[in-house]
Each structure stands twice: as structure tokens, then as C-alpha cells.
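Colleague: One structure, as C-alpha cells, below. Some questions next.
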Amino acid sequence: MALLSAMKLQGRPPPISSNLNPNSKPAGSDSVSLNASEPGSERKPRKFSSQLNRWNRARTLRSGAKLDSTITNGSNNTTGPMRPIESSSRTDVSTLDSDVSSSSNGVSEADMTAAKSIYIVSDGTGWTAEHAVNAALGQFDYCLVDRGCPVNTHLFSGIEDGEKLMEIIKQAAREGAMVIYTLADPSMAEATMRACKLWKIPSLDILGPITESISSHLGTNPSGLSRGITNSSLNEDYFKRIEAIEFTIKHDDGALPENLEKADIVLVGVSRTGKTPLSTYLAQKGYKVSNVPIVNGVDLPKTLFEIDPRKVFGLMINPLVLQGIREARAKSLGLGSSFKTKYSELGSVKEELELAKKIFAENPTWPVIEVTESAIEETAAVVLRLYDERQSNRAMPRISKSY
């Protein structure tokens, strides 16, 4: 008890076992073990690096590779996706109730509160649910990192068998996890909802309400087939994405300027404004993208000013941020001091950005997007919104013309 009190005062939950086997011993046995070594030998909480910002730390915690792990299984940390337990072949919800209730007694209250888990279950790739969960967790970074309430997410994809589904839900009940699911098969979704309600598991169906609303709006029933699984047929969209990716790779960093007319989107900006990763992201959505660098002393290709201006987008960034990015880039490449001065010196950076502003001012039909504090996904969303508006000759209402 004294040891537990000391650990609570330090703000650290006691270590717990990750053994979730239905036959695990009750609390108080070997399934929950406390370190009874001398206080001086206790592991001190790891201090976070000043180089690691809150967002990255939170994502590290959510991925399961915790910065200060408290969940142990023997001597090994539990990392990576968890797998369903192999204990029962029964799939009926009502007959599994007693099994879960009896085995959950082997997990103590401390086990349930030390770390929170979210199970993501999908009959496809799980991409939709996983990204929705990560987006929502982004609202809790202040708690996940600084207030010591880490959350682990575990993805179970390709779950099309009722037996496997029930095993996952049983495991979630034992661990006290939340279940978030996208199951296209109505019977699977219904079974999940009933099981979670029976065992008092917090759960959320991401796909169901949206599908029902669209079904009502269209006046037709959904197919109930999952999308994005590995054995899905290769359709036109798949080959369109492959073609777009191949095109984008070949036309990176100003290559083959004679083909700019063939691109759906053309990105223009100075070095290290994120043109290449943004191009790749857009290509994965099926858009052929070329990007053209703005460099002092190098003329832009004439074809850039001859193509449809509705497909051209400029990228702008804060000079201090750009300088930091370039310094890190030069250091990683082991470049000489003379190149570093020309490439990452603040005066040179500002000079290039002034040149970019001048070019953008001379071409007012090109939207200029500020990328300093934007993630690739956020910038891509702005590009695609503007692209759609310009291609369809319609403008969506917006609060500001600042992108």
C-alpha cells in the first residue's frame, strides 16, 4: 500500500499486466504484480525531449509506442496492434455474457484506469475509422501528453467473420476498451452493437448513421459490401490513381516542363515549401500533378504561362520557418558551408520569397496558399476545393479569401 501511495504521489499509475486470457487468475495473484524493490531503484518518469512537440508526442502515445510505458507483459512492452484472444469458438452474444463477466474479474480497477484503449474494427482496411479516431484524438493532445492519460489505438482490419468479431469484443470488455467500428454488413454491425450494449462497452458506429441517411435521401438500400479490402476488384479509379502517381513522379521538381499541359494541377513555389509531398498526396487521390520550383537566376518554363491558369497554384511560407527547414535539410545531406550559406542563409531565403511574391503578383489568377502552419492534408483540401470551384465555374461561400 505504501508503494502504491508513493507511485500515486509521483503521478504514475502502477504497472499492470496485459494478460487478457479468459483463464487469467483473479486480481491479487500473479496477474497483477507490483515492483517491490527499494524506492531508490524505481524507474523515474522519462522527461520529454524539448525537440519533440506536443503533437508528435501525442501521436507516439496513441500509436502504442508510449514515451513512458506503464503496461507490461513480463519484461516486454506491449506495442503494435493487439490480436483477438484464442479462447472460444462461440459467437452468440447471449451465451458469451458469463464468459466475459467471469474473466473480467481478473483485471483490477487499476488495470482499467492506468491506460485507455480504443479498438478500431473494420471489415475493410479500417482507413476511414482510423483517420476519424486520430482526428478526434487530436482534440485531446493536451491531456494525452501533459496530464498523463495516454491512449492506445488498436486496429483490427478485414474482420468478416462473426466468431473473430465476438472474440475482439470480448477482449475489449476485459480490457475496458472502447470499440469504434465500420462494418458494412448490417448483421455484423447489429451484432457488434448488441454485444457492446450487453457488456456495457462504450462503442460508436461510424459508418451506420451516414449510410442510413444517404439511403433515406436516395430512396434505395445500401449494398452491404465492404470497400477497400485486398480482394476487391481492380476498377477504373484504381488504374486512374496508378496513372496519376506515375505521372507525378516523372514530373517532380520541374522535370519535363513540356508536359505541363497534361497535368491536372501545377504547384509553384520555392524549394522546401512541400511541393513534392503535396504532389504525391494529390496523386494518390487520382490527380496528375506537376510542380515547378522557383529559383533565383533560373527562368521559369515558358509553358507554365501558356497553360490554363485555373490549374496553377502558388505556395508561400514564412521565411524563418523556411530557413529552419533548409538548415536541417543541408545538415542531413552533409552539404558544404558555402552551399549552406547560399541555400539557408536568411537573406537568401527572403530574396527567393520576394521573387516568388513578384511572380505571383504578375499572375493574379494563380491562388497563393500559405503553408507555414498547415499539414499536407490541410493544404491539399484547400487546393482541391479551389480546383473544383474553378473547374466547375462555381464559387462556394467562404469567410475569407485568405487561403
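Residue 1 is the first one shown; counting continues down the chain.
Even glycines carry a Cβ here, placed using N, Cα and C.
The feature ADP binding site is assigned by Swiss-Prot to Gly269, Val270, Ser271, Arg272, Thr273, Gly274, Lys275, Thr276. According to Swiss-Prot, the experimentally introduced change Asp123 to Ala is described as follows: No effect on phosphotransferase and kinase activities. Listed in Swiss-Prot is the mutagenesis experiment Asp252 to Asn, annotated as follows: No effect on the interaction with PPDK, but loss of phosphotransferase activity and partially reduced kinase activity. Recorded in Swiss-Prot as a mutagenesis result, Ser271 to Ala carries the remark: No effect on the interaction with PPDK, but loss of phosphotransferase activity and partially reduced kinase activity. Under its mutagenesis entries, Swiss-Prot includes Arg272 to Met with the note: Weak interaction with PPDK, and loss of phosphotransferase and kinase activities. Where Swiss-Prot documents Lys275 to Met as a mutagenesis experiment, the accompanying text is: Weak interaction with PPDK, and loss of phosphotransferase and kinase activities. Swiss-Prot gives this note for the published mutagenesis Pro277 to Ala: Weak interaction with PPDK, and loss of phosphotransferase and kinase activities. According to Swiss-Prot, the mutagenesis experiment Ala283 to Thr carries this note: No effect on the interaction with PPDK, but loss of phosphotransferase and kinase activities. Listed in Swiss-Prot is the mutagenesis experiment Asn291 to Ala, annotated as follows: No effect on the interaction with PPDK, but loss of phosphotransferase and kinase activities. Mutagenesis annotation in Swiss-Prot: Pro293 to Ala, described as No effect on the interaction with PPDK, but reduced phosphotransferase and kinase activities; the structure shown retains the original residue. Record note (Swiss-Prot) on the mutagenesis of Tyr343 to Phe: Weak effect on the interaction with PPDK, but loss of phosphotransferase and kinase activities.
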Colleague: Determine, for the ADP site, the additional residues of the same chain whose CB lies within 8 Å of the mean position of the CB atoms of Gly269, Val270, Ser271, Arg272, Thr273, Gly274, Lys275, Thr276; present them in sequence order.
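Modeller: Near the ADP site, beyond Gly269, Val270, Ser271, Arg272, Thr273, Gly274, Lys275, Thr276, sit Asn291, Pro293, Leu315, Ile317.
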Colleague: Cα distance, Ala283 (mutagenesis position) to Ser271 (mutagenesis position), nearest Å?
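Modeller: Here the two Cα atoms are 20 Å apart.
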Colleague: Output, ordered by sequence, the same-chain residues six or more apart from Pro277 (mutagenesis position) with a CB under 8 Å from its CB, or 'none'.
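Modeller: Non-local contacts for Pro277 (mutagenesis position): Ile376.
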Colleague: Including all protein chains displayed, how many Cβ atoms other than that of Lys275 (mutagenesis position) lie within 10 Å of its Cβ?
Modeller: 25
Colleague: Around Asp252 (mutagenesis position), how many other CB atoms lie within 10 A of its CB?
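Modeller: Asp252 (mutagenesis position): 16 neighbouring Cβ atoms within 10 Å.
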Colleague: Report the nearest neighbour of Gly269 (ADP binding site) in space among the mutagenesis positions Asp252, Ala283, Tyr343, comparing Cα positions.
Modeller: Asp252
Colleague: Rank aside, I only need the closest one: which of the binding-site residues Val270, Thr273, Gly274, Thr276 has its C-alpha nearest to that of Ala283 (mutagenesis position)?
Modeller: Thr276
Colleague: Starting from the Cβ of Thr273 (ADP binding site), draw a 10 Å sphere and report how many other Cβ atoms land inside it.
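Modeller: Here the count is 26.
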Colleague: Which is it, of Gly269, Gly274: the one of these binding-site residues whose Cβ has the most other Cβ atoms within 10 Å?
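Modeller: Counting Cβ neighbours within 10 Å, the top one is Gly269.
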Colleague: Looking at the mutagenesis positions Asp123, Asp252, Asn291, Pro293, Tyr343, which has the shortest Cα distance to Lys275 (mutagenesis position)?
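Modeller: Going through Asp123, Asp252, Asn291, Pro293, Tyr343 one by one, the Cα closest to that of Lys275 (mutagenesis position) is Asn291.
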Colleague: Looking at the recorded positions Ser271, Thr276, Asn291, which sits with the largest number of other Cβ atoms within 10 Å of its Cβ?
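Modeller: Selected residue: Asn291.
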Colleague: In whole Å, how far does the CA atom of Arg272 (mutagenesis position) lie from that of Pro293 (mutagenesis position)?
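Modeller: Cα of Arg272 (mutagenesis position) to Cα of Pro293 (mutagenesis position) measures 9 Å after rounding.
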Colleague: Given the binding-site residues Val270, Thr273, Gly274, Thr276, which one's Cα is the least distant from that of Asp252 (mutagenesis position)?
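Modeller: For Asp252 (mutagenesis position), the closest Cα among Val270, Thr273, Gly274, Thr276 is found at Thr276.
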Colleague: Measuring Cα to Cα, how far is Gly274 (ADP binding site) from Tyr343 (mutagenesis position) in Å?
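Modeller: If we compare the Cα positions of Gly274 (ADP binding site) and Tyr343 (mutagenesis position), the gap is 16 Å.
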Colleague: Here's one to test understanding: among the binding-site residues Val270, Thr273, Thr276, whose C-alpha is closest in space to the C-alpha of Asn291 (mutagenesis position)?
Modeller: Thr276
